[in-house]
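Structure record follows, encoded as structure tokens.
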Amino acid sequence: MQKIMHISVLLSPVLWGLIFGVSSNSIQIGGLFPRGADQEYSAFRVGMVQFSTSEFRLTPHIDNLEVANSFAVTNAFCSQFSRGVYAIFGFYDKKSVNTITSFCGTLHVSFITPSFPTDGTHPFVIQMRPDLKGALLSLIEYYQWDKFAYLYDSDRGLSTLQAVLDSAAEKKWQVTAINVGNINNDKKDETYRSLFQDLELKKERRVILDCERDKVNDIVDQVITIGKHVKGYHYIIANLGFTDGDLLKIQFGGANVSGFQIVDYDDSLVSKFIERWSTLEEKEYPGAHTATIKYTSALTYDAVQVMTEAFRNLRKQRIEISRRGNAGDCLANPAVPWGQGVEIERALKQVQVEGLSGNIKFDQNGKRINYTINIMELKTNGPRKIGYWSEVDKMVVTLTELPSGNDTSGLENKTVVVTTILESPYVMMKKNHEMLEGNERYEGYCVDLAAEIAKHCGFKYKLTIVGDGKYGARDADTKIWNGMVGELVYGKADIAIAPLTITLVREEVIDFSKPFMSLGISIMIKKPQKSKPGVFSFLDPLAYEIWMCIVFAYIGVSVVLFLVSRFSPYEWHTEEFEDGRETQSSESTNEFGIFNSLWFSLGAFMQQGCDISPRSLSGRIVGGVWWFFTLIIISSYTANLAAFLTVERMVSPIESAEDLSKQTEIAYGTLDSGSTKEFFRRSKIAVFDKMWTYMRSAEPSVFVRTTAEGVARVRKSKGKYAYLLESTMNEYIEQRKPCDTMKVGGNLDSKGYGIATPKGSSLGNAVNLAVLKLNEQGLLDKLKNKWWYDKGECGSGGGDSKEKTSALSLSNVAGVFYILVGGLGLAMLVALIEFCYKSRAEAKRMKVAKNAQNINPSSSQNSQNFATYKEGYNVYGIESVKI
């Protein structure tokens, strides 16, 4: 095989020259392959032929070497760089990884590799192999391992081991880490035998093999040879090629074997490739002509596709890339990086395609993201996919294991008894239930859920209502369970599908599925009456302090305007008038007296203005800043005014559990038997403990027998009773007529409803998988929307509030009319006072003039008196009066 590789390497320039010819569109690609990588090299060549187009050709320059030899890697890398390659594909190990990454970062040459992912950031290194750490940790947690041995190959790096040890320290796992990377081939049989004997003494029956295919095959051979470490043992093969190893030897031995697979043979893209791959000639393409492909070979094929796509994108962007005149010595001092290497690195990282290894996408560090790894188990009929792991969904189990033997026949022939409880909207009696029989009498969320579970698990069922109407709690004296939990514990029912909360004490006696609904304890109170805006609610958009500041600002601005107008010489002016034929000048006047200043400021604030304006610069500055001030204030006021006038707010007496615990006026309680009461009884949090102390000693009792009783108590208490219940039920009742309850504050805890089965029931696993599948399909959310909101009776606003919040009533703006009427009345009163005052003054003046006329009745005096009278009379005439 190695001879074939050597011949292909020596003849590669000739072969590729014949295939592609000499073309200006030829792109030189370097290749560093370890000796013995026959299949990887064949996949590389197939990719070159497959993805080359008429636009350009990828021309490879291949070097076959020992990747563990840093000197050989340095020579090969420098040789590739001096040939003017645009990018290099190749492999590395722990001894050569630093050399390659250093050259790439210094010379700006991109290196695409399917080797193990490195920690940290390495510029110009594109890693095709996804990181396995997250999937491995998820699988360990899925199997609930807390003690296991970890056999690792040092050539693959220690990052995965470090992640396992970090999780072990956090979750208190017992991990025995053993390095099998440096085992001498001559003594490997003896070494492995001694190793497994030590594991047997330590009772380590769970083993993780963090090794590549050849090392895994060696270990499996020794396990079979020894014969003691097969049945009852569980092995996890921690690489991405579960089907690459020779598992036939251990398939029927009784051991549990799990692992990971990056190449999904059920995928249509992989199937088409395998059809072509299996037809290739073994002599021309060593390692081909098989029905499978190693995951490293698949990553090699994908790497060629990534490079091709990157150069195609550069062509589309009309970015010219050339190595002419840039091929130099990589050992030059100082090193001269390739100027256009950054463009190629950017193009490679931006590639997103579908390949043999699934979705191929990279982050800014050149590492794979958004990938999916299949979870595999070895069955008697061969490797089988049981689920998958992704960065978003984490581990998802998709294989449903049906009960075997008599359990299957029993499940198919038996009618499963499903216990539940009458609780809206989970289980309700239909209006015409007297005319119906069996399961048709019921409707609700859990009724629909039971039908879906039965359909997925393949059994017939009968719905029964729990006799005592309780969920399930253990009596403190007799230790007997009641409710639905009791029916499961004492064999009266096979499964409970109801709003049954998953708790620790219940989990000790029954099994729960994954939660089908998440919720928490919440507070229900009677909805307070909506407070209508007050008569003077138009003042609410601004706080009381702001209104006071505005008043002081108004007075201050008026005074400042008055003062600057008095001090500024440019504010004084002389009025001229004609007296016969001559023009006369009166004395200097100033329009901005204190009253005119107040009037000017008021007009500006009301956005109206007045008939006078400042003449001086100082006065205009005062006016300008006042206008700016009023612009912002009025705009802010107007923006908030609509909300304050149209929205009828509900003022809740409490907003949280803290508010409840700090007062005694409003009583509060829970269901007398259930998880909510148990939560407060066991809680060590000060607030909840204080609430429990109150509820336990309150008279009359604040506990209720049913949720319906608790809701009725809330509605009849006129706001003096709060009921603590699950948030889902609270939200449902809030949507039911008479729409007089509401949920306040956030949830007090976080928990979930689960489907319960007796301990060890054959239904448990099937039901759990059915719940997961329904959740993935979005059916659980659809059911909740159907029974909570689609059938709601109060609307989104709760009742008939929509029209009330869209139109203003007279009460909203009554204060404005009051001010208008008050202003008009005040104006008339002031006018009357002015008239009376002026009339009295004129009467006195006329009386004085008349007396003077009687004493000295001269014509001049009469004329003067008449002029005086005329002047006073014209106050109410056309002539203006200056203040």
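Glycine is no exception: its Cβ is also placed from the backbone N, Cα and C atoms.
According to Swiss-Prot, the L-glutamate binding site annotation covers Pro499, Thr501, Arg506, Ser675, Thr676, Glu726. For the published mutagenesis Tyr869 to Phe, Swiss-Prot gives the following note: No effect on tyrosine phosphorylation. Reduced tyrosine phosphorylation; when associated with F-873 and F-876. Tyr873 to Phe appears in Swiss-Prot as a mutagenesis experiment; the accompanying note says: No effect on tyrosine phosphorylation. Reduced tyrosine phosphorylation; when associated with F-869 and F-876. Mutagenesis annotation in Swiss-Prot: Tyr876 to Phe, described as Loss of tyrosine phosphorylation at the C-terminus. Reduced tyrosine phosphorylation; when associated with F-869 and F-873. Interferes with accumulation at synapses. Interferes with AMPA-mediated receptor internalization; the structure shown retains the original residue. Gln607 to Arg appears in Swiss-Prot as a natural variant; the accompanying note says: In RNA edited version.
In this view, Ser675 (L-glutamate binding site) is surrounded by 23 other Cβ atoms within 10 Å of its Cβ, with every protein chain counted. Glu726 (L-glutamate binding site) sits 54 Å from Gln607 (variant position), taking the C-alpha atoms as the reference points. Spatially, by CA atoms, the binding-site residues Thr501, Arg506, Ser675, Thr676 include one closest to Gln607 (variant position), and that is Thr676. When other Cβ atoms within 10 Å of the Cβ of Glu726 (L-glutamate binding site) are tallied across all protein chains shown, the result is 24. The DSSP secondary structure for Pro499 (L-glutamate binding site) is coil.
The secondary structure of Arg506 (L-glutamate binding site), as reduced to three states from DSSP, is helical. Considering only the recorded positions Thr501, Gln607, Thr676, the Cβ with the fewest other Cβ atoms within 10 Å is that of Gln607. Residues Pro499, Thr501, Arg506, Ser675, Thr676, Glu726 are listed as the L-glutamate binders, and the farthest two of them sit 17 Å apart at their Cα atoms.
Classification of Ser675 (L-glutamate binding site) by DSSP places it within a helix. Long-range Cβ proximity for Arg506 (L-glutamate binding site), meaning a same-chain Cβ under 8 A and a gap of 6 or more residues, is found for Gly472, Val485, Leu500, Phe512, Ser675, Ala756. Cβ-based neighbour count (10 Å, all protein chains) for Pro499 (L-glutamate binding site) stands at 24. Annotated L-glutamate site Pro499, Thr501, Arg506, Ser675, Thr676, Glu726; additional same-chain residues within 8 Å of its Cβ mean position, judged by their own Cβ, are Tyr471, Leu500, Ile502, Thr503, Gly674, Lys751, Tyr753. In this structure, Glu726 (L-glutamate binding site) is part of a beta strand by DSSP.
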